[in-house]
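A.B. asks: Once you've had a glance at the structure underneath, I'll fire off some questions.
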Amino acid sequence: MGSVSNQQFAGGCAKAAEKAPEEAPPDAARAADEPQLLHGAGICKWFNVRMGFGFLSMTARAGVALDPPVDVFVHQSKLHMEGFRSLKEGEAVEFTFKKSAKGLESIRVTGPGGVFCIGSERRPKGKNMQKRRSKGDRCYNCGGLDHHAKECKLPPQPKKCHFCQSINHMVASCPLKAQQGPSSQGKPAYFREEEEEIHSPALLPEAQN
């Protein structure tokens, strides 16, 4: 009995020894799951400064020229540069990238030889409210430049000339406006709407008294 058990134990050890080399080391299995980084070079095809992303036109991969070029996605967070990160259209770049379910995505983007990217001279534009106020619009209720009458926090103010802010006359008889002539007639429609709201009895209940 003992000799049979020893033989079975020895046989089991031999089979285990045969199976052991088939199992891959943990590090090798992990490396196989990670995406392989590839090297490319080319130019910036286009880049949206406001959204912070664009596409590279890869003209060479691992030193081998590509014809036609291949598009590679780029996000501003991957750009090697200081300050505001962006790319200029046609700017020469070198980069590492990977293959993903969405396509080719850049991992790190630099200028030729690993230098900083040049970037675009463009900067994101301000909000529409800032652009609107930069044209010299003012509140027709209090005369403030930082808001419109619809946004004014003050109660309805006494009627006054909306051109020179004088309370001695209305805009129709303003001498300063008359001196400017027809140039003052090109007032946008929303200016007239706000004037009508300021003059309306709903906003000026004291006018009914």
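The first residue you see is number 1, and the count goes up from there.
Note: Cβ is positioned from N, Cα and C throughout, glycine not excepted.
None of the substitutions listed is reflected here, since the structure keeps the original residues.
The shown structure was predicted, so the numbers you read here are calculated from the model rather than taken from an experiment.
According to Swiss-Prot, the record shows the following:
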type    : residues      : note
DOMAIN  : 39-112        : domain 'CSD'
MUTAGEN : Gly42 to Ser  : Erroneous subcellular location. No positive effect on terminal myogenic differentiation
MUTAGEN : Met81 to Ile  : Erroneous subcellular location; when associated with Q-85. No positive effect on terminal myogenic differentiation; when associated with Q-85
MUTAGEN : Arg85 to Gln  : Erroneous subcellular location; when associated with I-81. No positive effect on terminal myogenic differentiation; when associated with I-81
MUTAGEN : Gly119 to Arg : Erroneous subcellular location; when associated with S-124. No positive effect on terminal myogenic differentiation; when associated with S-124
MUTAGEN : Pro124 to Ser : Erroneous subcellular location; when associated with R-119. No positive effect on terminal myogenic differentiation; when associated with R-119
MUTAGEN : Cys142 to Ser : No effect on subcellular location; when associated with 44-C--F-47. Normal terminal myogenic differentiation; when associated with 44-C--F-47
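Map the listed features onto the structure and describe their local environment.
C.D. replies: The domain 'CSD' (39-112) scores a mean pLDDT of 94 in the predicted structure.
When other Cβ atoms within 10 Å of the Cβ of Gly42 (mutagenesis position) are tallied across all protein chains shown, the result is 21.
Around Met81 (mutagenesis position), the same-chain residues at least 6 positions away in sequence with a Cβ under 8 Å from its Cβ are Phe116, Cys117, Ile118, Gly119.
Using a 10 Å radius centred on the Cβ of Arg85 (mutagenesis position) and all shown protein chains, the other Cβ atoms total 19.
The secondary structure of Gly119 (mutagenesis position), as reduced to three states from DSSP, is coil rather than helix or strand.
Within 10 Å of the C-beta atom of Pro124 (mutagenesis position) sit 11 other C-beta atoms, taking all shown protein chains into account.
Counting every protein chain shown, 15 other Cβ atoms lie within 10 Å of the Cβ of Cys142 (mutagenesis position).
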A.B. asks: Counting distance between Cα atoms, which of the mutagenesis positions Arg85, Pro124, Cys142 is nearest Gly42 (mutagenesis position)?
C.D. replies: Arg85
A.B. asks: Helix, strand, coil: count each for the residues of the domain 'CSD' (39-112), based on DSSP.
C.D. replies: 4 helix, 49 strand, 21 coil
A.B. asks: Measuring Cα to Cα, how far is Cys142 (mutagenesis position) from Pro124 (mutagenesis position) in Å?
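C.D. replies: That comes out at 32 Å between the alpha carbons.
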